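K.L.:
Residues or ranges marked as substrate binding site in Swiss-Prot: ASN11, GLN44, ASN64, GLY74, ASN75, ASN157, ASN190, GLU208, ARG209, GLY218, SER219. Residues or ranges marked as active site, proton donor by Swiss-Prot on the basis of sequence analysis: CYS73. The active site, proton acceptor annotation in Swiss-Prot covers CYS217. Among the mutagenesis experiments that Swiss-Prot reports, TYR268 to Ala is described with the note: Significantly less active than the wild-type dimer and unable to dimerize.
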Amino acid sequence: MQFSKMHGLGNDFMVVDAVTQNVFFSPELIRRLADRHLGVGFDQLLVVEPPYDPELDFHYRIFNADGSEVAQCGNGARCFARFVRLKGLTNKRDIRVSTANGRMVLTVTDDDLVRVNMGEPNFEPSAVPFRANKAEKTYIMRAAEQTILCGVVSMGNPHCVIQVDDVDTAAVETLGPVLESHERFPERANIGFMQVVKREHIRLRVYERGAGETQACGSGACAAVAVGIQQGLLAEEVRVELPGGRLDIAWKGPGHPLYMTGPAVHVYDGFIHL
């Protein structure tokens, strides 16, 4: 099986063309391939499939390193767009794809960045899903013997965003896994730790569902900005500084889609016998 290794700000992927190859991935195989000592090593596996709708170009599937399939990965979407162009699967700059829960448009810019229409953030608890009696801008949660204030949003996948004074000292390794599996998130959640530098700039670390802390999380950056704007903390255009680098997020508020712009890097091509 041929594959490519790619990354978006250090969030790394194994990308496989299932348009011209016949492939099947069991959870066990994915876990083996994801092992950084015994396999290829990656945060997520991205699979390019033929479209199910003639109006679309491709179907986009995402698997976490633990073998679970998820519906959204922003950094992966940028790598997906670069991959299908690099491999000659399309020469379009505007690439329309379906995912497990919707559709996306990926745009390759003139300076080789990728701009992704991530859709409109959904703050309804049932959409996340998150157990709450009604939608709030801020929720109070109990975890690890602490009282935590957070915002909750779906970017096609579930996110919880906590504001911290300093991301460098935030309890990502200890609080992240506790909140990821909290009973109020029946499908688990990605946990973002956000430091507001100013209205146009945040620093962010994300403990990803099924992957742990990564160098960058695109949908996590979108979620943090969406929550920050909803809570009145941020402007409509925000620079997000992650351990792996920078993303630019723009959202005009309810009724509008949110846009993420950032890089996607091809590292190498490989072949593996399964």
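Each position is counted from 1, following the chain as shown.
Placement of Cβ uses the backbone N, Cα and C atoms for every residue, glycine included.
Where a substitution is noted, the model still shows the residue that was there originally.
Mind mapping these onto the model and telling me what they sit next to?
P.N.:
Long-range neighbours of ASN75 (substrate binding site) (same chain, six or more residues apart, CB within less than 8 Å of its CB): HIS7, GLY8, LEU9, ASN11, PHE13, ALA216, CYS217, GLY218, GLY262, ALA264. Taken residue by residue with DSSP, ASN75 (substrate binding site) is part of a helix.
Within 10 Å of the C-beta of CYS73 (active site, proton donor) we count 30 further C-beta atoms, all protein chains included.
When Cβ atoms from all protein chains are considered, those within 10 Å of CYS217 (active site, proton acceptor) total 34, not counting its own.
Neighbours of TYR268 (mutagenesis position), defined as other CB atoms within 10 A of its CB across all chains, total 8.
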K.L.:
If you count Cβ atoms within 10 Å of the Cβ of ARG209 (substrate binding site), leaving out that atom itself, what do you get?
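P.N.:
Neighbour count, Cβ to Cβ under the 10 Å cut-off: 26.
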K.L.:
What is the set of residues, excluding ASN11, GLN44, ASN64, GLY74, ASN75, ASN157, ASN190, GLU208, ARG209, GLY218, SER219, whose C-beta falls within 8 angstroms of the centroid of the C-beta atoms at the substrate site?
P.N.:
ASP43, ILE62, VAL70, GLN72, CYS73, GLY76, VAL206, ALA211, THR214, CYS217, GLY220
K.L.:
Based on Cβ atoms within 10 Å, give me the single least packed residue among the binding-site residues ASN11, ASN64, ASN190, SER219.
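P.N.:
Candidates: the binding-site residues ASN11, ASN64, ASN190, SER219. Fewest Cβ atoms within 10 Å: ASN64.
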K.L.:
Express the distance between the Cα positions of CYS73 (active site, proton donor) and ASN190 (substrate binding site) as a whole number of Å.
P.N.:
11
K.L.:
How big is the Cα-to-Cα gap, in Å, between ASN190 (substrate binding site) and TYR268 (mutagenesis position)?
P.N.:
28
K.L.:
How many whole Å apart are the CA atoms of ASN64 (substrate binding site) and TYR268 (mutagenesis position)?
P.N.:
20
